[in-house]
Structure formats: C-alpha cells, structure tokens
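Colleague: Straight from Swiss-Prot, here's the annotation block:
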type    : residues  : note
MUTAGEN : E556 to A : Loss of activity
BINDING : E556      : Mg(2+) binding site
MUTAGEN : D713 to A : Strongly reduces activity
MUTAGEN : D780 to A : Reduces activity
MUTAGEN : H818 to A : Loss of activity
Amino acid sequence: MNDPSLLGYPNVGPQQQQQQQQQQHAGLLGKGTPNALQQQLHMNQLTGIPPPGLMNNSDVHTSSNNNSRQLLDQLANGNANMLNMNMDNNNNNNNNNNNNNNNGGGSGVMMNASTAAVNSIGMVPTVGTPVNINVNASNPLLHPHLDDPSLLNNPIWKLQLHLAAVSAQSLGQPNIYARQNAMKKYLATQQAQQAQQQAQQQAQQQVPGPFGPGPQAAPPALQPTDFQQSHIAEASKSLVDCTKQALMEMADTLTDSKTAKKQQPTGDSTPSGTATNSAVSTPLTPKIELFANGKDEANQALLQHKKLSQYSIDEDDDIENRMVMPKDSKYDDQLWHALDLSNLQIFNISANIFKYDFLTRLYLNGNSLTELPAEIKNLSNLRVLDLSHNRLTSLPAELGSCFQLKYFYFFDNMVTTLPWEFGNLCNLQFLGVEGNPLEKQFLKILTEKSVTGLIFYLRDNRPEIPLPHERRFIEINTDGEPQREYDSLQQSTEHLATDLAKRTFTVLSYNTLCQHYATPKMYRYTPSWALSWDYRRNKLKEQILSYDSDLLCLQEVESKTFEEYWVPLLDKHGYTGIFHAKARAKTMHSKDSKKVDGCCIFFKRDQFKLITKDAMDFSGAWMKHKKFQRTEDYLNRAMNKDNVALFLKLQHIPSGDTIWAVTTHLHWDPKFNDVKTFQVGVLLDHLETLLKEETSHNFRQDIKKFPVLICGDFNSYINSAVYELINTGRVQIHQEGNGRDFGYMSEKNFSHNLALKSSYNCIGELPFTNFTPSFTDVIDYIWFSTHALRVRGLLGEVDPEYVSKFIGFPNDKFPSDHIPLLARFEFMKTNTGSKKV
C-alpha cells in the first residue's frame, strides 16, 4: 500500500533507493518509507495542506477515484489554515525538495532557478522517475547539446532545455494540467473575494450613520498573503503558460537588441563579449523569420498587439472561427474543449477520443504510448498537444492535418524524423523536440531558423504527391440523371452525337485567385514556389486551355493581367474577351487601377457572336434605380462594396440560339450575408430589365424561356439566403436578412421572375468548390434557366484520396484556392426567338 506507483507514480528504482538511504543517513530525509517520501514531495510546504488539485497524504489509503472529490472539498473549505504556516519549516522543506530533485534523475538538463517557487509548493518530479530517462540522460543522440556545447548559447535550444525541464517536473502528477487549471480558478476566486471584501469595507466607511461615521467593517475572512498567492500562482503555471511567457520574453529581447543596434553611434564596434543574435530568428512572424536581417519598421504598439494575439490560444481563435464559420454552430455551444490524460500510464488510446473534434487541447504526456493513431487528423481544432515522456518512435503523417496547432510537445520520446506533412503546421509557435534522437538536419534548421523555418523547410521540400487521375466528366441524360463517366471532357466530346453537338456548348467558371490576394501570410501552407505568380499563372494557362471550353467566365483577374496575358494568349486559341474591373478602379490613377481585379468572359469566335454587352457595380446601379431608397442598411453596409457583374448577349453560331451569359463575384465577408442577398437582388433585377427590353417586341415570349447563364463566386452556402433567392425566386424569412432594410428590395423579398437552377444540383453539388484549411465548402455556382437549357454534362470532383493529403489549395497541381466548374448545356427545342446566323 505504500508503493507510490499505486498512486500513478513510477516505481522507485534501485539507484533511487540507494540515494534515498544515503540521504536518510545524512539527515536529509525523514523516514525512508515511500509513504513518508510522498508526503514530503507532495504536501504544500507553506501551509501543511496541499494546494487545490494536489494529492494529500490521506489519498494514499483511498481510491484514486477520490481525487476529484478531494479537489472539490479543498475548494469548498476555503483557506482558513493558510495563516498557520511556519516559515522555518518551509525553508527546511525547500532544501529537502531541492536535494530530492537533484538526486531523482531527470531529463538530462538542469532545472532553472525559477523552479524554486514551484518546488516550495510541491510541484516537483518524484524520486521514482522512470529509469529509462536516467539511462538516456547522458546520451548525446537524445541531448545534442552534450555533443555540441555551443548549443547551450543558442537561444532557441536554451528554450528547448528550459521547457523540457518544466515538462519533466510534471512527471508523477496524474492530470497535471487539470490540477494546475483548478489552482488558477482557486486563485481567481480568492482574488475576487478579496476585491469584493475591500469594496464592501470602503463602502461602509464612506457611508455615515445618524450618529456619525458607520461602524467599522468586520475584518475580512482569513486570506492567503501575497507571498503565498505568488507561490501558488507559480505552481499553477502549466507548460503552455511557461512557453507563452518565454516566447514573449524572446520577442522582447530581439526587439530590444534591434533598437539598441539602431541607436548605436556609427563607427562603434560591438564588444566581442556581447552576442548580437540578429541572425537568429524567433517564432514571431513570417516576415521576421524570412527576413531576419531586414529593416524592421513596425510600430511598437502594433508589434505588441501582434505578439499578444499570436501566442494566445482560445481568445483570438474564437473570433477567427466566427469570421470563417458563419453557420449556425457556435464555438461556445461546446462546454469543454480540453482533455487531460497526463501521467496515467496509458498504453493505448481509445478511438472514441478522436470523435471529439471540438477539442482544442489534448494532454497525453507521461504515459506509455508507443504509437499515435492516424485518426488524430480528425482533431483539426487542436491548438495544444503534449505527447512528452512516452515511448513514441515515430509521429503519424496525419498529424499534419491539425493545422491549427500552436504548441506541440514530444519531449523525451524516441522520434528520429518528422513527416513532410508537418509543413502544414503553419500556425505552430513552439515544437518541443528535446530528448529525441532527431535527425541532425532538422535540428540544425530548428536551431538556426526556429520552428517557422523548420516548418517552411518541410513545406517547400515535400515530395510530390501524384494526382491519381484528372477530374472525370459526368454525362447527364435528358432526365437530368448521371448516365456515364468519361476520363476527360475531350473523351466525352468524341462520343457526342453530331446533331446533339450542334445544340450544345460548354461553359467554365473559375475564380483564379488574383496574385495580389495570394500572399505568403494568407497561404502559409502553400509551398513558396507553388504560390509564386509565375508558377500559378502557367498552371492556370495549362488548366484552362486543357478544358477547351466554349465559354470562359473568370473571376479575380487583374486588369493588367487580362490585357497583357490572357487576351494575347487566348486570342491565339480563338477567343475574344470582355472585362469589367471592380468599382474602385474608377477612383484610382491609371497606373494603380491596372492592379484592380474584376470579372471577364471569353467566348470562342467560331461558336459565339457578340450581340450586346453590359456591366454594373451593384451600389452604383441601385442608386440609379427608379425605386431607389436611401436606407440606413444600404448606406452603412452595401454602398461601399465594389463588387461587379458582367452581362453578354451572345448568339450560338451552330444553332442560332441566343443566350445571356453573366458572371459575378459577390462580397466575401460572412458578416455581410445580407449584402450578398441584396447584390444578387440587384443583379437579377437588372437582368430582368435587359430581358424585357430585348423581348419588348414579342410580348408572348416569357422571360423564363430566355436562355440565361449566371456563373461566378457567390461566397454563399447551399443553405444561404442567396441560394434560396436564386433557386426559389424569393427570400421570405431567412436569418441572414432578418431586421435589414434595403428599401424596395426588402419590400418585395428580393423576388425575381426567372426560373433558375444550379447546374450541379443534378449530382447533389460537389464536395467543395473552395478548399482552404479554415473553410471547405461549395460557394461557386453555374445557374441556368430551366425552361430554355438542359444540363448534359458536368466536370466531377477532385480525387478524394488526393484531397485528403492536403489541408488546402493552392498547391503544385491546383493553382487557386477554388476549383473550376464546367458544364455542358443543350438548347431546348421549346426555346423561341432563335435566329439563324
């Protein structure tokens, strides 16, 4: 019953037993029983009672399941005994703890001086630290600073050693993170009570009674002193807390050294004894990582704000999630987001854990795990993962899918290499590798360029992932059902009947990702060479020309790129193009306006003839509308958006039928979904006006029967108000537009008289059209008039197995974060108003 291993602590090895006997003879330890030893190590030396979350002596004889009850009892009973502390006894116990710590083995590194306060609380590693750590303590393969002492002067490796030592202190404490969190809540409660009592005391002193000042307030309940609180606060610091603090200090040191270097008079040389680590990057920002020797013109206030937000885990992430996840689900719907299974001697992990995809923190340190299941990829919301002090020999490549990881520790394992997929961990702030026989190449990059440089190396040098096959083309029959699949669009065209070929045409819609938006900061998961505009532009050319589509509707095309690249290129392949830039180009100088993106339509000259064209920006067009009203929502939310639409009336040469082709790109921000609905309402209203003008000579022709295509990036889900409006003809009640007033548009429920349907609806839409780490969904569509056109073929999905190996596009095969949509349409024989060319 006295064996500490029964409490979840490692057994005391022969070496430790011999050390204990020597210490007993020297008077450094009390009675040599493991029970007495446990009491000395885990009792609060300040007060005689353990802090919240730490095991007391009575727990040795009780079930380990009583830990939670013991924690609640301590929190409920308060702190009445805090004043009964004996400072002399505290100092003696501190000395005992330090002796135990020095003789108890460890991770092969020295504990820093700041751990003295932690030791006084009892948060020290047990004497019975696993034997394998002692065996490897002097192994230079696991601790490279033993082989290369210069690493001890490297700030990045010093941080590794410091945090490895902090991690080693948690050994022997089951659920250490949960216990530390309980201590934080305990301190917060105590501080709140103190503040409340002080406020009440001041209020009673200030309010006079009928016979002068009121009676003196009763003395507050016994509270821990500031000295005691500071020690408990130090003990409650988790490994993550220490990491944040250390990273902040490193950032401050780097900033101070740069400032001092700038202020140094010209001609003064740096003393030889002073190290200027200007070439040593820190995990601050990609800019600092890649351009460590460049000029730093950042404002100090902005830098501080960036530092504060970069190292936090939940506060800023909640805001980010709300920005990119406009669905009904909320981050706070889940009451807990952390799972602490630390120091429980677990050998295997239940598969059910990986169903908890809401987890942001997972603590598996101090166990006996030999492998981590590939299902870890399901936990894509993880910010913190601690695998330290296990028996892992490798890390799964699937862990690279946890792209939101900020703090990842695997101290003291037997991992020799890192998967290339770790290049996806673009948000990583710290990677704890000390105590592993890691490849020297990776260690060299880590110590020279920090974790960011290591991640970028893995990202940029990842071996090519072959695409098993191109996207297949799905043939659709006259009933709107999939009939057959072809390996390519060209193969499908070869099997197309001659009479059907005369009545059909193909259209491609593609958001090409403007080069001004494809920044390294926004797409950190994309290899730098694959993100370069020269590479992406060449891949876009190959992709677009390979489909040989009759109509090309492109979004996010820069004005200059349209004029100098796409027009000359596509002209050689028989295309004519029309372009319309976003509205802000009108207010800019000619040179700057060339950098503004917009929408364009290219058509094959042997397939189509241009009859007329029109273009609009939604805000400007609505202000000219005869029923325009200056509502508050329009002025504050919609008027400053510069999105546009382009309209072309074309005649299909083989069949003689006419068609309106429209392309647009709606506003992106999910916080303005009501504005997107308004923009679509304006687009459809304008299109109806154009159709009525064209058919004014023929009152019998219904505008529903006029062939219409509307292609583009609508930035809207299938369950959005935009989709409902286009698909059903109106939006009566939808949460995205509730309470918003856009005047006439809102009064008529944004209704229109066209019969439109999504072309991909016949196959249930694609799995996604936009693929990024934080967002993967369908937001691009090709809408067609159901009374005049019929879908006869669709370009299918990207191979799912290939997609599963990435966290987002662009990459070496797909040059945009969107994928192109392609459909074949047939003019229906019921279409009227046709005229042979």
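Here the Cβ of each residue, glycine as well, is placed from N, Cα and C on the backbone.
The noted changes are left out; the structure has the residues it started with.
These numbers come from a predicted model, not from an experiment.
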Colleague: With D713 (mutagenesis position) as the reference Cα, tell me which of the mutagenesis positions E556, D780, H818 is the closest one.
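Modeller: So, spelling it out, the nearest of the mutagenesis positions is D780.
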Colleague: CB neighbours of H818 (mutagenesis position) within 10 A?
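Modeller: Here the count is 24.
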Colleague: Just the number: how many Å between the Cα atoms of E556 (mutagenesis position) and H818 (mutagenesis position)?
Modeller: 11
Colleague: Please list, in sequence order, the residues in the chain of D780 (mutagenesis position) that are at least six apart in sequence and whose C-beta is under 8 Å away from its C-beta.
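Modeller: Sequence-distant Cβ neighbours: S509, N511, G712, D713, F714, T769, N770, H818, L821.
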Colleague: Based on DSSP, name the secondary structure state of D780 (mutagenesis position): helix, strand or coil.
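Modeller: Once the DSSP labels are grouped into three classes, D780 (mutagenesis position) ends up as strand.
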